[in-house]
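*Asks:* Relevant sequence annotations retrieved from Swiss-Prot are reproduced here:
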- Y83 to A: Decreases starch C3 dephosphorylation. No effect on phosphatase activity with p-nitrophenyl phosphate (MUTAGEN)
- Y83, 153-156, D161, 177-180, 194-199, G230, K245, E251, 259-263, E268: substrate binding site (BINDING)
- 92-249: domain 'Tyrosine-protein phosphatase' (DOMAIN)
- Y135 to A: Decreases starch C3 dephosphorylation. No effect on phosphatase activity with p-nitrophenyl phosphate (MUTAGEN)
- R157 to A: Decreases starch binding and starch C3 dephosphorylation. Moderate decrease of phosphatase activity with soluble substrates; when associated with A-261. Nearly abolishes activity with water-insoluble starch; when associated with A-261 (MUTAGEN)
- C193 to S: Abolishes phosphatase activity (MUTAGEN)
- C193: active site, phosphocysteine intermediate (ACT_SITE)
- F261 to A: Strongly decreases starch binding and starch C3 dephosphorylation. Moderate decrease of phosphatase activity with soluble substrates; when associated with A-157. Nearly abolishes activity with water-insoluble starch; when associated with A-157 (MUTAGEN)
Amino acid sequence: MSVIGSKSCIFSVARYTRENEKSSCFTSINKKSSLDLRFPRNLAGVSCKFSGENPGTNGVSLSSKNKMEDYNTAMKRLMRSPYEYHHDLGMNYTLIRDELIVGSQPQKPEDIDHLKQEQNVAYILNLQQDKDIEYWGIDLDSIVRRCKELGIRHMRRPAKDFDPLSLRSQLPKAVSSLEWAVSEGKGRVYVHCSAGLGRAPGVSIAYMYWFCDMNLNTAYDTLVSKRPCGPNKGAIRGATYDLAKNDPWKEPFESLPENAFEDIADWERKLIQERVRALRGT
């Protein structure tokens, strides 16, 4: 792996130290000012793999920088997210559970080699639409081809970026694919969208909520404490409601209290699990 002999970092927010402020995988913005809060390289929780020997902005084209700026502007406006995606730093990811990794898009076949060799990834769940892949100039065919060569199952469940209603509608099928891959037990599942800050965390939180005996807040806090991000909790609540109350006489979700379906009864969880598993292969 010629390019994968690159820098990688492992970190969590819990042990953040001032002397490591210059090592960055994400940038968060303080409410009052544009403080550049950097995440350190030497902590457990999040692993960020850089695709170049010297990641940074020096070798980034103006076109690429404009794309990142436009994308991060849209993310702030539509998701009210203080986080930023830096495509030029390469693929980054976080081990959420032993069987589950959440991250940004693989950018080249060498990233697939890295996931296989370093993280024992056996399944990749891609939540991007075709237009997302085209926007970032990713050669998906080469990535899928490398997955096949390495025996990695590549799955797609597209959802529209920055769109809670799209995420809500696609969550059941996406979680169905994720839960199936986990149940196969052949290796870790890598769930990604473009930045790994919205759709991929949302699907992973829904999976933990519906299948790991957690309420929504516990599942949400578990993920964001390891990977700082801003997935839409309302989309997960809405999808939970859609699955648990699948009847024509149900009251509109919009009329329910703000915290509705942040927890479910055991019988509702079993019903949701049955309905999600029934979506396998659809």
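Placed from the backbone N, Cα and C atoms, the Cβ positions cover glycine too.
Situate these features within the shown structure.
*Replies:* Here the Cβ of Y83 (mutagenesis position) has 21 other Cβ atoms within 10 Å, regardless of which shown protein chain they belong to. In this structure, Y83 (mutagenesis position) is part of a beta strand by DSSP.
Taken residue by residue with DSSP, G196 (substrate binding site) is part of neither helix nor strand, so it is coil.
Secondary structure at Y135 (mutagenesis position), as computed by DSSP, is helix.
Secondary structure from DSSP puts R157 (mutagenesis position) in coil. Contacts of R157 (mutagenesis position) defined by a Cβ separation under 8 A and a same-chain sequence distance of 6+ are given as L125, N126, L127, Q170, K173, A174, S177, V203, in order along the sequence.
All protein chains shown were included, and the count of other CB atoms within 10 Å of the CB of C193 (mutagenesis position) stands at 28.
Annotation for F261 (mutagenesis position): spatial neighbours L216, R237, G238, T240, Y241, A244, criterion Cβ-Cβ under 8 Å with sequence separation of six or more.
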*Asks:* Just jot down the residues in the same chain as E179 (substrate binding site), at least 6 apart in sequence, with C-beta under 8 A of its C-beta; none if empty.
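*Replies:* Same-chain residues close to E179 (substrate binding site) (Cβ under 8 Å, separated by 6 or more) are Y207, F211, V276, R277.
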*Asks:* Which ones in the same chain are close to E268 (substrate binding site), with CB under 8 Å and 6+ residues apart in sequence?
*Replies:* A244
*Asks:* Please compare the binding-site residues G196, G230 by how many other CB atoms fall within 10 Å of each one's CB, and tell me which has the fewest.
*Replies:* G230
*Asks:* Including all protein chains shown, what's the count of other C-beta atoms within 10 A of the C-beta of R156 (substrate binding site)?
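*Replies:* Looking across every protein chain shown, the total is 16.
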